[in-house]
Amino acid sequence: MNPNQKIITIGSVSLTIATVCFLMQIAILATTVTLHFKQHKCDSPASNQVMPCEPIIIERNITEIVYLNNTTIEKEICPEVVEYRNWSKPQCQITGFAPFSKDNSIRLSAGGDIWVTREPYVSCDPGKCYQFALGQGTTLDNKHSNGTIHDRIPHRTLLMNELGVPFHLGTKQVCVAWSSSSCHDGKAWLHVCVTGDDRNATASFIYDGRLVDSIGSWSQNILRTQESECVCINGTCTVVMTDGSASGRADTRILFIKEGKIVHIGPLSGSAQHIEECSCYPRYPDVRCICRDNWKGSNRPVIDINMEDYSIDSSYVCSGLVGDTPRNDDSSSNSNCRDPNNERGNPGVKGWAFDNGDDVWMGRTISKDLRSGYETFKVIGGWSTPNSKSQVNRQVIVDNNNWSGYSGIFSVEGKSCINRCFYVELIRGRPQETRVWWTSNSIVVFCGTSGTYGTGSWPDGANINFMPI
């Protein structure tokens, strides 16, 4: 083969190889582009059912990176379906309560910018717990804190922080409110926020960050609500509201709300005579509330709310060891399950209890006269037997040498059961501590445990002499 033929042969082979390589590169490029764009659409399932992903050509931001033969392929991951909460798991069986959180707001106020608050509570979304309180529109080390013993001013707002984070200057003000309730339906937060004139207040219903509905005062006498979490089952939330006398007959109504819109309002029925500041918890498929009778009884009213047909019944906790303050000595206190006991019914304090079969777990101040100290215990037969007084599993949360205040319940869904937790408001300043001109609080939080536990006392802990006046 002469030199010219060799050159032609080598050139032909090289051209053939180059052509094959070029075609392979085109094929690889086409495959890569096809895999990149041929992703999957996750259709919104009907009736909250999980549906398979259908193929569609679409760009998404949610991607998973897979390395295959040095080629980067992006494919969509179908997002998890968000469902309404139904609280259908059983209640956890507990032996008592263990410490969970404490925010130390008053101690921190001695040297930092912390909001003046009262009426705190705790509520959780499916992944995290938050603390709420009604702020007074001022920090503690601020002349505006003078006179914050007053409950209802137009500057009060509902504050919301992750549980354990004190209400610092960066805290979100969720709404304008001097009375409130909040709950998460599994998809978004609902906030019920009451503000305005005593004789003509407004309740705003804020869902997923938007004002959806409102209702005005129906008795022109301080429309007010729970000061703790509401409860949502299968997308419908319920909240208890009262308008009328704080020491006489009032008009209590139970509101049912769907994604912020009022869908039904029911009047209180049953034997409860006066309802204030209910502490509610899910008791699937219904909701149960333990409230404050500020008129006739130191035994606590119970409201049972049927979430399917909106029917309502009420009664009183059977335990003869009653939960309100002030109250009679335990040896002379009574409850017949149906009626107020007419024992030191006025004024009262917000509190909680929850049923456990025939028994009842409850918390109350240690003092029968003042908002000082705090204890929890179980009363055997306290849910079913009139005037039952057999107390077990008593724990001191705050010793009787320190101030307490309101308390309330919140529920946390675990893997196999629903746990009950509670918070205690630790009030400092006026009216008891007159060296200062302000009134504010910190909180301590406990949750039910099936384990063992020790003893202690968890007061606010601030030295009033270190505090701004």
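In case you wondered, yes, glycine gets a Cβ from its N, Cα and C as well.
The C-beta environment of Asp151 (active site, proton donor/acceptor), restricted to residues of the same chain at least 6 apart in sequence and closer than 8 Å, consists of Arg118, Trp178. Look at Asp151 (active site, proton donor/acceptor): DSSP puts it in coil. Swiss-Prot lists Asp151 with the feature active site, proton donor/acceptor.
The active site, nucleophile annotation in Swiss-Prot covers Tyr406 and rests on sequence analysis. When secondary structure is read from DSSP and collapsed to three states, Tyr406 (active site, nucleophile) falls in the coil class. Tyr406 (active site, nucleophile) is surrounded by 25 other CB atoms, counting those within 10 A of its CB over all protein chains shown.
Residues annotated as substrate binding site in Swiss-Prot: Arg118, Arg152, Glu276, Glu277, Arg292, Arg371. Sequence-distant neighbours of Glu277 (substrate binding site) (same chain, 6+ apart, CB under 8 A from its CB) are Arg224, Gln226, Glu227, Ser228, Cys291, Arg292, Lys350, Tyr406.
Here the Cβ of Gly297 (Ca(2+) binding site) has 28 other Cβ atoms within 10 Å, regardless of which shown protein chain they belong to. The DSSP secondary structure for Gly297 (Ca(2+) binding site) is coil. What Swiss-Prot lists as Ca(2+) binding site is Asp293, Gly297, Asp324, and the listing cites sequence analysis.
One natural variant named in Swiss-Prot is Arg292 to Lys, and its note says In strain: Isolate Oseltamivir resistant BO12.1-c1.
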Secondary structure at Arg292 (variant position), reduced by DSSP to three states: strand
Rounded to the nearest Å - Cα separation of Gly297 (Ca(2+) binding site) and Arg152 (substrate binding site): 25
Recorded positions: Arg118, Arg152, Arg292 - member with fewest neighbouring CB atoms within 10 Å: Arg152
Cβ neighbours of Glu276 (substrate binding site) where a neighbour is any other Cβ within 10 Å: 23
Cα distance (Å, whole number) from Asp293 (Ca(2+) binding site) to Arg152 (substrate binding site): 21
Asp324 (Ca(2+) binding site) and Glu276 (substrate binding site), distance between Cα atoms, whole Å: 12
